[in-house]
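Read through the structure below, which is laid out as structure tokens, and then see the notes.
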Amino acid sequence: IDWKKLLDAAKQIL
């Protein structure tokens, strides 16, 4: 799992 990608996605959602 790409945590960096997940963090980026969460940032976009926020």
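Using the three backbone atoms N, Cα and C, a Cβ is placed for every residue, glycine included.
Here the structure is a predicted model, which means the values were calculated and not measured.
Quoted from Swiss-Prot for the published mutagenesis L7 to P: Decrease in both antitumor activity and content of alpha-helix conformation. Annotation note: L7 (mutagenesis position) sits in a helical segment as assigned by DSSP.
Listed in sequence order, the residues of the same chain lying 6 or more apart from D8 (mutagenesis position) and placing their CB within less than 8 Å of its CB: none are present. Here Swiss-Prot notes a mutagenesis experiment, D8 to P, with the remark: Decrease in both antitumor activity and content of alpha-helix conformation.
Under its mutagenesis entries, Swiss-Prot includes A9 to P with the note: Decrease in both antitumor activity and content of alpha-helix conformation. Here A9 (mutagenesis position) comes close to no residue that lies at least six apart in sequence on the same chain with a C-beta under 8 angstroms from its C-beta.
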Local Cβ density at L7 (mutagenesis position) - other Cβ atoms counted within 10 Å: 10
